[in-house]
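According to Swiss-Prot, the protein has these features:
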type	residues	note
BINDING	ILE42, HIS44, SER83, THR392, HIS396, GLU397, ASN703, GLU922, ASN925, HIS951	ADP binding site
DOMAIN	426-641	domain 'ABC transporter 1'
DOMAIN	667-993	domain 'ABC transporter 2'
MUTAGEN	GLY463 to Val	Impairs ribosome-activated ATPase activity. Strongly decreases cell population growth
MUTAGEN	LYS469 to Arg	Impairs ribosome-activated ATPase activity. Inviable
MUTAGEN	PHE650 to Ser	Reduces ATPase activity and interaction with eEF1A. Required for growth at 37 degrees Celsius and causes a 50% reduction of total protein synthesis at permissive temperatures
MUTAGEN	GLY701 to Val	Impairs ribosome-activated ATPase activity. Inviable
MUTAGEN	LYS707 to Arg	Impairs ribosome-activated ATPase activity. Inviable
Amino acid sequence: MSDSQQSIKVLEELFQKLSVATADNRHEIASEVASFLNGNIIEHDVPEHFFGELAKGIKDKKTAANAMQAVAHIANQSNLSPSVEPYIVQLVPAICTNAGNKDKEIQSVASETLISIVNAVNPVAIKALLPHLTNAIVETNKWQEKIAILAAISAMVDAAKDQVALRMPELIPVLSETMWDTKKEVKAAATAAMTKATETVDNKDIERFIPSLIQCIADPTEVPETVHLLGATTFVAEVTPATLSIMVPLLSRGLNERETGIKRKSAVIIDNMCKLVEDPQVIAPFLGKLLPGLKSNFATIADPEAREVTLRALKTLRRVGNVGEDDAIPEVSHAGDVSTTLQVVNELLKDETVAPRFKIVVEYIAAIGADLIDERIIDQQAWFTHITPYMTIFLHEKKAKDILDEFRKRAVDNIPVGPNFDDEEDEGEDLCNCEFSLAYGAKILLNKTQLRLKRARRYGICGPNGCGKSTLMRAIANGQVDGFPTQEECRTVYVEHDIDGTHSDTSVLDFVFESGVGTKEAIKDKLIEFGFTDEMIAMPISALSGGWKMKLALARAVLRNADILLLDEPTNHLDTVNVAWLVNYLNTCGITSITISHDSVFLDNVCEYIINYEGLKLRKYKGNFTEFVKKCPAAKAYEELSNTDLEFKFPEPGYLEGVKTKQKAIVKVTNMEFQYPGTSKPQITDINFQCSLSSRIAVIGPNGAGKSTLINVLTGELLPTSGEVYTHENCRIAYIKQHAFAHIESHLDKTPSEYIQWRFQTGEDRETMDRANRQINENDAEAMNKIFKIEGTPRRIAGIHSRRKFKNTYEYECSFLLGENIGMKSERWVPMMSVDNAWIPRGELVESHSKMVAEVDMKEALASGQFRPLTRKEIEEHCSMLGLDPEIVSHSRIRGLSGGQKVKLVLAAGTWQRPHLIVLDEPTNYLDRDSLGALSKALKEFEGGVIIITHSAEFTKNLTEEVWAVKDGRMTPSGHNWVSGQGAGPRIEKKEDEEDKFDAMGNKIAGGKKKKKLSSAELRKKKKERMKKKKELGDAYVSSDEEF
């Protein structure tokens, strides 16, 4: 093919035939044209003249359909000639215009031709093709043309997915604008094209949110909820321009929301997204949308804390984007611009004789080079493959390759090189060798860090609470870590803390069998190897203690033939014997293990390597925990629980009437026994103990011995089968359960602040309202039928309303039902009026109405000013005492918190009412060593009593004085100093509370000043003054309180 006289003559004849073709022979002639153009090529020539005529034919209404049909046939040829391709792309604007033609046939042919061109063009030539489509859709007012272009863009995603991903920053604004078109057909097509385009966002973290992100573009009212959803998402994949292009429209609108909370949340996400950006050019195209919104919010938001967060995001954006002090937005790099690469090509060709007719081909080469730069393709052979066919159109192959290689070198000099991994000295089979980033919600945890694991090695992970240890484990298990091998390549099993409650009635054997890990015989053998008896294998999971549940989860993981075991605090629920068994198993099983543990002795006995969180990186240290501490001095804080900068503080408990010393018993249990319904013997029996404000008690014993059952009876979760349990009338007990998340699992979509407001909105703790000691059972109902003789009439108590001091105890105001015809068929009980209320001493009431008395006692305690105002500031201050930042308390949903942060929230909520006794069931389960050290110090300084169930002798050795050893259902106390009466020691004086007091509605209670006792002389003087006034005024005299 050439512009020689012979070729021109043939093409002119074909074009004449094409111009007068009818619908019947149009396809045949178009096919002849395509075959000729894509046939044998005469070297160094192009069909410039023919395509010029073809362009005129497309613009002519009479020949448009035929001309476009020829283009479609040319594009549909399997061997599209490089000499033809650049010229076809130049026809796209004219074809787009015809897609909006009034003639339906021309419309249809134009739409089909656009699809054919998109599918035929080299994907790396997208920078030559896409601008024609986006310019046409912006400039046209014809809705049919817009729909055809949108269909072509959707087809382009399939034809050139990787290349479209890089063009998303300029494509998304065009599609977004089209989604607001007034024509519903255009809206639908634009939404479909946007959905198709977002397939290029290869980011597992936001895949499920993409429909919501698209919906936000069409419906801005969805922005607040979507911002919340993204705030609780774990980001582990690299944030690319494609990811930012779909996220930034949401965030820019979030910055413009009326609600301060959404503006603030958007700023937090921007702040943390920017921290993941190492190349300023990635964020550069989006600075114009984010920077003005942040600046405006910083200047106008009234909330100082939200303004501070906005300023932090602003500083981060300026730093990452290289924004100057004058806030002038720097230019985006032009290295990948077609104009830049065209200039380079023209400079290299200036000494060559290149005819003007090849100008379009040269521009096409520049467009391909620009895309290769954007894709960071720097391989010489790749450039030869993509560009040589076009450059040899006007140069000999050798010359073309020489110039092309120089073009490549000039273009890629400043492209960042990918990460280099240092080889380990340790030999062995690699299971994993990857680089990735990790975030949790709006917090960046790891940024472009390396993880390399070998087969049959044992690794421990260390780091402060909230740094992302458990998040990393879950991300690995869920396949969300970039570069980590899939489950097919390397079976990775995450051993959970707890077994899902939905399996509580399933037998141990069936539970493992349902996982599809083998036959029942093989499962049974493995469970026996793990220490399970035949009886335990047959019992339901709910009957297992926490330690045995952990062993069951571990056994199931081993049965799955794991290559890597992920163990998150495996010793939490295990006693000493089972911990020793686990150490031996991990050291001999030959399975790679990654362990998170706050037990330094366990890490010493198991680990060969320690992986430490340092900054936003993972750093590996060879050796066990002791060796790690030697190499990393900063890790010495792990050795001593009290060696930490983190501080916890529990609120001071309120005054208890009648309790003059810290030794006086405020809880006392005598001859107590408890047996679960349906069991053959009591779980605990013959239990005697007492607790005071000075108690520091450790409850120890093997798994299943009855420790948690004993504490449940103490706190009122369970009622004893027999025996007596005395609790001071105003005593408040904070109980943090072994499975701490049980407190908050139904409130995951609330913020911590909202959860505390919900829990205490009535003044009472709603978490304790369903305790057994507050529920009226059949025995209580029968006892409450007791008949009292009041003023000679038989009465039953209808309600107890208030309380007042009576000698050394209390008496209670009761309303009654009056009995008529008692013992007869016509017996009835009639409500009496309030004037018939009477006061009954506590001793008489508790025999039959103890739970009603307890309710009044609780309300009286709250009415005396123990209630705290449920304001954001008060809640944030209280939670900060337990190590929770205001950012987390008021602006993060519970679902997005780490395990350690959730337990801190449970501690904060449990101590909101200033308890007198704090009961902790396995507090070492989820807190890291820093937090455990802070908890240890706070418990030492706490003014109330402390009871701890734990297997960790290290945690309790310097904290507790009294030990309750529970074994086989019996409790043996030691180290106790129980007293009868007040006991010795310093006296507790009731403090005049200087702080403001509030009732249950948050209203300030005015505290009256205590009256000064008058002397005898002052009393006589006042009496004389009263007598004088009475004499002067006569019957008009009315005395006042001030006169006495």
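Any Cβ shown, glycine's included, is placed from N, Cα and C.
With every protein chain in view, the residue among the binding-site residues SER83, ASN703 whose Cβ has the most Cβ partners within 10 Å turns out to be SER83. Between the CA atoms of ASN703 (ADP binding site) and PHE650 (mutagenesis position) there is a gap of 29 Å.
Checking the recorded positions (SER83, HIS396, GLY463, LYS469, PHE650, GLY701) against LYS707 (mutagenesis position) with a 10 Å Cα-Cα cut-off leaves GLY701. Nearest Cα neighbour of LYS469 (mutagenesis position) among the listed recorded positions (SER83, HIS396, GLY463, PHE650, GLY701): GLY463.
DSSP assigns GLY701 (mutagenesis position) to coil, not to a helix or a strand. Here the CA atom of SER83 (ADP binding site) lies 61 Å from the CA atom of GLY463 (mutagenesis position). For the pair GLY701 (mutagenesis position) and PHE650 (mutagenesis position), the C-alpha distance works out to 27 angstrom.
Neighbour counts of Cβ atoms within 10 Å were taken for the recorded positions HIS396, LYS707; the minimum is at HIS396.
Around the Cβ of PHE650 (mutagenesis position), the same chain contributes MET881, THR911, ILE918, ALA938, LEU939, GLU941, PHE942, GLY944, each under 8 angstroms and 6 or more positions distant in sequence.
Within 10 Å of the Cβ of GLY701 (mutagenesis position) there are 21 other Cβ atoms, across all protein chains. Around the Cβ of LYS469 (mutagenesis position), the number of neighbouring Cβ atoms within 10 Å comes to 24. Confidence in the domain 'ABC transporter 2' (667-993), given as mean pLDDT, stands at 81. Within 10 Å of the C-beta of GLY463 (mutagenesis position) there are 19 other C-beta atoms, taking all protein chains into account. DSSP assigns LYS707 (mutagenesis position) to a helix. In this structure, LYS469 (mutagenesis position) is part of a helix by DSSP.
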